[in-house]
Structure formats: C-alpha cells, structure tokens
Amino acid sequence: MRKRYDTIVIGGGIIGTSIAYHLAKAGKKTAVFESGEVGKKATSAAAGMLGAHAECDKPGTFFEFARASQKAYKRLTGELKDISGIDIRRHDGGILKLAFSESDREHLMQMGALDSVEWLEADEVYKLEPNAGKGILGANFIRDDVHVEPAAVCRAFARGARMLGADVFEYTPVLSIESEAGAVRVTSASGTAEAEHAVIASGVWSGALFKQIGLDKRFYPVKGECLSVWNDGISLTRTLYHDHCYIVPRHSGRLVVGATMKPGDWNEQPELGGIEELIRKAKSMLPGIESMKIDQCWAGLRPETGDGNPYIGRHPENDRILFAAGHFRNGILLAPATGEMMADMILGNPVKTEWIEAFKAERKEAVHR
C-alpha cells in the first residue's frame with residue numbers, strides 16, 4: 001500500500017523543514033523527502049545573518065516579508081527549544097554597516113527612511129567596536145539584524161516536525177511528481193507516496209521538478225565561499241559588514257567571514273582566489289583577524305531566480321502543487337515567513353495579497369526591494 005500524507009515537502013534544507021514544521025504544528029500529516037542529509041547543502045554553508053536591512057535599502061514588499069520573518073525568530077527561539085530541545089543560538093548585537101568613503105556614507109544614508117536604522121559617527125562606532133579597522137567614517141547600526149546558526153535552526157525545524165508527527169526521509173531523491181484524481185503522486189528512489197499537496201523546496205535543484213510540472217522558470221547557481229577563524233581574544237560583539245563581506249561572531253569563539261558571489265558556478269568547493277578576497281576585505285574591517293588561526297573554508301550554492309526574488313506560491317494551473325524555492329542570499333532569513341506562508345496557503349488561512357502577487361511564479365516584474 002502506498003503511504004498517504006496530507007503534504008509532502010520535497011527538500012530538506014531550512015526552507016523545506018520550516019514548511020514541514022509549520023504544517024506539522026497545525027496537525028497535518030507531513031513528510032519531507034531529502035535527497036541527501038537534512039540541511040547539508042546551502043543551509044550548512046550560510047553564515048546565518050538575519051539581515052533584512054543588509055539586503056534592502058528601502059521599504060517595499062520584500063522588506064516587509066523579510067522583517068516579518070526576522071521578527072518570527074524571536075518567537076521561534078524559545079518555541080523550537082521547547083519542542084526540539086535544540087538551541088538555535090540566536091545572537092543579539094546587531095550589524096554595523098560600515099562606511100569607509102563618502103560614497104559609502106551617501107549610500108548608507110539612503111536607509112534613513114527605515115526607522116530601525118541608526119546612523120553612527122566614527123567615534124560612536126569605535127566606542128562599540130574598538131577593534132574595528134582604521135578610516136571608518138561612520139556606520140548604520142541595525143540592532144534587529146541579529147544572527148542564528150543555520151544548521152541548528154534546520155535541525156530544530158526537522159526534529160520539531162518529527163516530534164509533532166512528521167516523517168523525514170533522508171537519502172530519498174524525488175524522481176517525479178504527477179497529479180491524479182484527488183491527489184499528487186510523488187515517486188522517489190524508495191517508492192511512491194501520495195498526498196493532497198506537494199511542495200517543491202529543493203533550492204537550486206528545483207529546476208528539474210519545475211520543468212516536470214510545466215513551469216518555465218530557471219534557477220541559477222551563485223556560489224558563495226566562506227571561511228571561519230578562531231578568535232584569539234579580540235573583542236567583537238556585533239556583525240561587521242562592508243562591500244558585500246561580513247564578519248559574524250559565533251558563540252563558539254569562531255568568526256565567520258563571507259561570502260563571495262560567483263554566478264553560474266556549480267562547483268561546491270572553495271577556491272583560493274575567493275578565500276583570498278574574503279581575507280582582504282575582512283582585514284580592512286577587523287585588522288586583528290590577520291593573526292587568527294583558520295578553522296575551515298567551505299562553499300555553497302545559492303539559488304537565484306531571474307529577478308533575484310523567490311518563487312513562493314501555488315502552481316497557476318494545479319492547486320495541489322506548491323513551491324518555495326529561489327531564496328538566493330536570504331534562505332535563513334526568510335525561512336520562518338516562508339514556512340508560515342506555505343502552511344497558511346495549504347490550510348486555507350488568509351495570506352497577504354501583496355505577498356502572493358510578489359512571489360508567484362507567473363509574475364512579470366521584480367519585487368521592489
């Protein structure tokens with residue numbers, strides 16, 4: 001007999017496990033099919049910045065969605081610990097977006113429309129982070145842009161979903177999705193299962209399944225390289241950010257530095273040139289990092305869409321098939337809101353119309369960010 005579920009989620013990264021968790025919490029019989037290990041692809045490669053403001057300079061639909069997701073982490077920190085027993089290691093302190101030039105300053109001043117952003121002059125920056133690099137003209141201080149440990153969040157979502165009754169199948173790649181009377185049939189390497197709904201949440205690898213279900217949307221890999229070092233005692237409380245590079249302090253005593261952006265590269269191994277670029281940028285923000293011992297280097301593939309924004313919604317011609325993929329640099333940040341939105345759509349709960357319109361697959365223009 002085929003296994004039958006309310007919903008099958010295809011993909012066990014932070015997006016897929018968030019969807020499964022929110023559905024299981026609502027009492028839905030849910031399964032996750034993951035081709036490898038849960039959270040071992042793009043999720044494990046991320047630094048975990050909840051940088052709603054780092055990714056958006058102005059208010060708009062994307063920013064509102066990102067802020068809603070960012071705020072959800074406050075609730076989830078305790079909730080996931082209670083249900084799963086896992087601490088997602090949410091770290092307060094915020095982000096300092098640094099200005100080293102007048103053009104940097106002018107760009108950062110454009111964020112003044114956001115009431116959650118505070119401009120600091122150079123002396124105020126050095127009071128907060130006395131070990132920051134020389135030549136800083138000022139910074140935007142964003143208290144709400146905290147960070148979490150992505151692998152811990154994904155494990156917490158997955159274990160939480162299991163505790164609430166979901167099945168999570170690892171090393172179970174999905175081969176096909178087909179609609180039949182009253183159900184969706186999902187065939188994997190381990191057999192066939194049926195569900196009322198199926199959600200494609202496989203990151204950059206979602207393209208093949210999109211093609212199967214008749215959606216002419218592509219996902220483009222953007223390789224991101226990172227490294228971590230062991231902090232030998234230099235004080236750093238807040239994340240430092242400049243020129244698309246960040247230094248994130250971890251509870252473990254490590255500092256995470258990331259991330260490069262290499263479009264079209266499917267290779268998941270870090271390269272010397274990319275790591276060299278990160279070290280150069282990190283030294284300008286925190287000179288003392290030069291003497292720190294390297295812990296490890298790694299890379300992951302971000303899933304980029306044609307306009308840089310995710311596809312979150314229903315198949316335009318089949319209400320039983322949904323998707324949540326293409327989160328690019330923002331998978332960790334957007335995981336809670338994406339999970340809630342998918343669950344609400346499946347449960348028939350209200351969802352903001354502007355979110356549906358902004359992230360539907362058949363949209364014609366990019367979301368204003």
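Each residue, glycine too, has its Cβ placed from N, Cα and C.
Original residues fill every noted site, and no substitution is shown.
Values in this document were obtained by computation on a predicted structure and should not be read as measured data.
Taken straight from Swiss-Prot:
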type    : residues                                    : note
BINDING : 14-15, 34-35, 42-43, 47-49, Val174, 327-333 : FAD binding site
MUTAGEN : Ala54 to Arg                                : Shows 7.1- and 8-fold increase of affinity and catalytic efficiency to glyphosate, respectively, while the substrate affinity to glycine decreases 235-fold and catalytic efficiency decreases 113-fold; when associated with S-51, R-81, C-202, V-332 and V-342
MUTAGEN : Lys81 to Arg                                : Shows 7.1- and 8-fold increase of affinity and catalytic efficiency to glyphosate, respectively, while the substrate affinity to glycine decreases 235-fold and catalytic efficiency decreases 113-fold; when associated with S-51, R-54, C-202, V-332 and V-342
MUTAGEN : Ser202 to Cys                               : Shows 7.1- and 8-fold increase of affinity and catalytic efficiency to glyphosate, respectively, while the substrate affinity to glycine decreases 235-fold and catalytic efficiency decreases 113-fold; when associated with S-51, R-54, R-81, V-332 and V-342
BINDING : Arg302, Arg329                              : substrate binding site
MUTAGEN : Ile332 to Val                               : Shows 7.1- and 8-fold increase of affinity and catalytic efficiency to glyphosate, respectively, while the substrate affinity to glycine decreases 235-fold and catalytic efficiency decreases 113-fold; when associated with S-51, R-54, R-81, C-202 and V-342
MUTAGEN : Met342 to Val                               : Shows 7.1- and 8-fold increase of affinity and catalytic efficiency to glyphosate, respectively, while the substrate affinity to glycine decreases 235-fold and catalytic efficiency decreases 113-fold; when associated with S-51, R-54, R-81, C-202 and V-332
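When the mutagenesis positions Ala54, Lys81, Ser202, Ile332 are ranked by how far their Cα is from the Cα of Ile14 (FAD binding site), Ile332 comes first. Val174 (FAD binding site) sits 20 Å from Arg302 (substrate binding site), counting Cα to Cα.
Here the mutagenesis positions are Ala54, Ile332; the one with the fewest Cβ atoms within 10 Å of its Cβ is Ala54. Proximity to Ser35 (FAD binding site), defined by a C-alpha to C-alpha distance within 10 angstroms, is shown by the following recorded positions from Ala54, Lys81, Ser202, Arg302, Met342: Ser202.
The Cβ of Met342 (mutagenesis position) has 29 neighbouring Cβ atoms from other residues within 10 Å, across all protein chains displayed. If you count neighbouring Cβ atoms within 10 Å for each of the recorded positions Ser35, Ser202, the highest count belongs to Ser202. With all protein chains in the displayed structure included, the most crowded Cβ environment within 10 Å among the recorded positions Lys81, Arg329 is that of Arg329.
The two recorded residues, Ala54 (mutagenesis position) and Ala47 (FAD binding site), show a Cα separation of 13 Å.
Ser35 (FAD binding site) falls outside any helix or strand according to DSSP and counts as coil. For Ala47 (FAD binding site), the nearest of the recorded positions by C-alpha distance turns out to be Ile332; the candidates were Lys81, Ser202, Arg302, Ile332, Met342.
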